[in-house]
Amino acid sequence: MKMFITMSMCLSVIACFYAGVGTGETLVPALIIMGDSVVDAGNNNHRITLVKANFPPYGRDFVAHSATGRFSNGKLATDFTAENLGFTSYPVAYLSQEANETNLLTGANFASGASGFDDATAIFYNAITLSQQLKNYKEYQNKVTNIVGKERANEIFSGAIHLLSTGSSDFLQSYYINPILNRIFTPDQYSDHLLRSYSTFVQNLYGLGARRIGVTTLPPLGCLPAAITLFGGVGNNMCVERLNQDAVSFNTKLNNTSINLTNNLPGLKLVVFDIYNPLLNMVINPVEYGFFESRRACCGTGTMETSFLCNALSVGTCSNATNYVFWDGFHPSEAANRVIANNLLVQGIPLIS
């Protein structure tokens, strides 16, 4: 009975939210995005780095079929989230030429492909560290304050949803391939190391006036096509369980750390968004979600290609990415991002209620 009441309340709240969106009003004043390639909207485009996506076939199903720097064939989960919140445009990449006075008032995207909780991960790939993303956010706050005044600006910052999605690069592009880190840390110890950075980040963001913060869990790392290729052994197309176990362990600690932060920071709404289970369910039961393929990605051979390896000359790229859970070796397709975003909507009710 309790479960029924809770579900009914959730459905009622969602219905009210959609009614509000129907009037043309947004549910929050702004949407702020930080993190890695899963949510990068083009901040790496003009950096000297191999981690870019501003060329075909990336973006082939996006608005105007343009490669904006998003690591997908189309929309990111955060793009769908912006739509669900009532925004008519997506948070603009802060370092892009499109970032101007008008669209900055409804938020911005500071994410950078190959960034992580650990700044060392981003530095290795010449990506934008999480520390620098926070500095860019402070600069953004000054710009908004100059436009609308301090009082209105503070209302925007405190009412905005700040979404952080990172951590996969720390494991897949750093820890698992770096023998030095392997000697220094066990996977469990490395998680603790990352979560100390996460805790500091949230406290700093809170100090800048943020009161609504969402953070995504790690995905099932061992089910990403590139991870299966790199760590699964020859001829294996099954998820790598030890990597998934590391992700589950990290996610448990992420939840506990977030609870402690909420208890110690008055007025903070902090939600941990579970993307592990929604993505795992799509991998295990693709047909239930309308997918045909969940082990290989759409781009190229589907086993490894990402960033510059996923290009217009990649042989074997699929013609219809909606059949695939993954677009490239590391990133979900637009269709999978839509499923993830719908899950975020339900989980995120505490941030907008």
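Glycine is no exception: its Cβ is also placed from the backbone N, Cα and C atoms.
SER37 (active site, nucleophile) falls within neither a helix nor a strand when secondary structure is assigned with DSSP, and so counts as coil. Residues annotated as active site, nucleophile in Swiss-Prot: SER37.
Listed in Swiss-Prot is the natural variant GLU98 to Asp, annotated as follows: In strain: cv. Bla-10, cv. Chi-1, cv. Cvi-0, cv. Di-G, cv. Gr-3, cv. Landsberg erecta, cv. Li-3, cv. Mt-0, cv. PHW-1 and cv. Sha. In this structure, GLU98 (variant position) belongs to neither helix nor strand by DSSP; it is coil.
Annotation note: LYS150 (variant position) sits in a helical segment as assigned by DSSP. The Cβ of LYS150 (variant position) lies under 8 Å from the Cβ of no residue that is in the same chain and 6 or more residues away along the sequence. Listed in Swiss-Prot is the natural variant LYS150 to Thr, annotated as follows: In strain: cv. Bla-10.
Record note (Swiss-Prot) on the natural variant HIS193 to Arg: In strain: cv. Bla-10, cv. Chi-1, cv. Co-1, cv. Cvi-0, cv. Di-G, cv. Gr-3, cv. Landsberg erecta, cv. Li-3, cv. Mt-0, cv. PHW-32 and cv. Sha. Counting Cβ atoms from all protein chains shown, HIS193 (variant position) has 16 others lying within 10 Å of its own Cβ.
A coil conformation is recorded for ASP328 (active site) in the three-state DSSP classification, outside any helix or strand. All chains included, 31 other C-beta atoms sit within 10 angstroms of the C-beta of ASP328 (active site). Per Swiss-Prot, the feature active site maps to ASP328 (among others).
For HIS331 (among others), the entry in Swiss-Prot reads active site. Applying an 8 A CB threshold to same-chain residues 6+ apart, the list for HIS331 (active site) reads SER37, VAL38, PHE71, SER72, THR306.
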Other C-beta atoms that fall within 10 angstroms of the C-beta of GLU98 (variant position): 13
Three-class DSSP secondary structure - HIS193 (variant position): helix
Separation of alpha carbons, ASP328 (active site) and GLU98 (variant position) (Å): 26
